[in-house]
Structure formats: structure tokens, C-alpha cells
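Notes follow once the structure below has been shown.
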Amino acid sequence: MTSVLIVEDEESLADPLAFLLRKEGFEATVVTDGPAALAEFDRAGADIVLLDLMLPGMSGTDVCKQLRARSSVPVIMVTARDSEIDKVVGLELGADDYVTKPYSARELIARIRAVLRRGGDDDSEMSDGVLESGPVRMDVERHVVSVNGDTITLPLKEFDLLEYLMRNSGRVLTRGQLIDRVWGADYVGDTKTLDVHVKRLRSKIEADPANPVHLVTVRGLGYKLEG
């Protein structure tokens, strides 16, 4: 059974959502603050985390940082704040999606399913083998990436994005192609999400992220991974 960890201090939102998730066949656990979320994750794990940005005490961004240090578990940020900077910060920390309150519980469950589908894609074209491009080596089956022999940690979306780029090394991929492949054709949003993930990837695979030579921008088109 797919487990969902709900980190939300508003019981009026968390409890009905947990009830609906259970009706839909998920295992749902609710915690109301950051330390409890980390303790529960360490105790039982989770297949996906719904994380409120505005938590009492330890913020959602700090919780996301701690989760990313532990795991590549998918994270959907949930918040009442609709500021673009909030979204960018959440995505830079490794969140896989971002939902603004008030939201439809059914819509949120659809997003959960979409994120889990993308994370569990078993298409053989995109799921097996060892890929190499320049200093980057990816073992797709083991979900391990190394740069110049040093292992790096990538959240799920960064891993998926890098895998698609590596499978198309030397080829220009448009922003639309990348978003459709990594976030899905039902993704609603702009290209800033992609650009944030590219920036994060560059910080991990480039010797000088400000002057990339491997993951390069093709002006007016998209991105290309050079071998």
C-alpha cells in the first residue's frame, strides 16, 4: 500500500484529506510539525510527503532540506502563500510539485498519483542500463549518479531530468519536451520549474556552474547535454 506522510498543522485540512486518501487505497499518516515529520519519516518512511510550508517552529523549507539529506522521496509542497519566490525556493530545495491553498482534495490526490507515476515509470527505454556523458555516470537501476567518480545525491525530479538528458546526449531538447517527459503532459505551470531544476543540476555536475560546459542552454530552444 502506498504510504503518504501529511505534514499539516491545520487539522481541518489534514484529517479530511487523510480520510479521502485512505478511501482511495493509500496509507495516510498525519503529523502537525517538522520534528514530528522527521521522526515519523525516520521511523516508518513514506512513498510521498505532503509538506505544508508554514509550520509552527521548524518551517516546511527546513523540513524539506532535512528530508533531502535523508532520501529522494517525492515531496509536494502545500501552502497558503502564492508568491513566486516561495515556489522557487521550494523547488530549489528539491520539492517535486507545489500546491497552493485552497485546493481541491481530489485535485491533490490526482497530483499525488501523477508524481508517483513519474517516479515509478517502468518504461524499459527509460529505466535500465548504465549511462555516461562527460564526467557524469548514472546507474539507472541502482539510482546512483557520480561525477568524476564522486557519488552525488539527486532528488527524484533532478534524477529523471538528468536521465532524459543523458539518453539524448548531444541533442537539443526543447523546454516543452523536457517538461512533458519529466513532469508529464498534464503539468500546469511555467518553465521556471524546469529552469530551477537545471540550475540545481549544474551546481552538482559542473566544475563552474556559472559557466556550464556540459549542461548548456541553447538560446531560444532549450537545453543540451554535451558529452
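Glycine too: its Cβ is placed from the backbone N, Cα and C atoms.
At each noted site, the model still has the original residue.
Features reported for this protein in Swiss-Prot:
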- 3-116: domain 'Response regulatory' (DOMAIN)
- THR29 to Glu: Does not affect phosphorylation by PknB. Does not affect transcriptional activity (MUTAGEN)
- ASP52 to Asn: Cannot complement the deletion mutant (MUTAGEN)
- THR100 to Glu: Significantly reduces phosphorylation by PknB. Inactivates transcriptional activity (MUTAGEN)
- THR151 to Glu: Does not affect phosphorylation by PknB. Does not affect transcriptional activity (MUTAGEN)
- THR191 to Glu: Significantly reduces phosphorylation by PknB. Inactivates transcriptional activity. Significantly reduces the binding affinity of RegX3 for its target DNA sequence (MUTAGEN)
- THR193 to Glu: Does not affect phosphorylation by PknB. Inactivates transcriptional activity (MUTAGEN)
- THR217 to Glu: Slightly reduces phosphorylation by PknB. Inactivates transcriptional activity. Significantly reduces the binding affinity of RegX3 for its target DNA sequence (MUTAGEN)
Looking at the mutagenesis positions ASP52, THR100, which one has the fewest other Cβ atoms within 10 Å of its own Cβ?
THR100
Through the lens of DSSP with three states only, how would you label THR193 (mutagenesis position)?
helix
I'd like to confirm something. Which of the mutagenesis positions, THR29, ASP52, THR100, THR151, has a Cα closest to the Cα of THR193 (mutagenesis position)?
THR100
Among THR151, THR191, THR193, THR217, all listed as mutagenesis positions, which has the most CB atoms within 10 Å of its CB?
THR193
Nearest of the mutagenesis positions (ASP52, THR191, THR217) to THR151 (mutagenesis position) - Cα to Cα:
THR217
How does the model score the domain 'Response regulatory' (3-116) in terms of mean pLDDT?
85
Taking Cα atoms as reference points, rank the mutagenesis positions THR29, THR100, THR191, THR217 by distance from ASP52 (mutagenesis position) and give the first.
THR100
How would DSSP class THR100 (mutagenesis position) in three states?
strand
To the nearest whole angstrom, what is the C-alpha distance linking THR29 (mutagenesis position) and THR217 (mutagenesis position)?
42
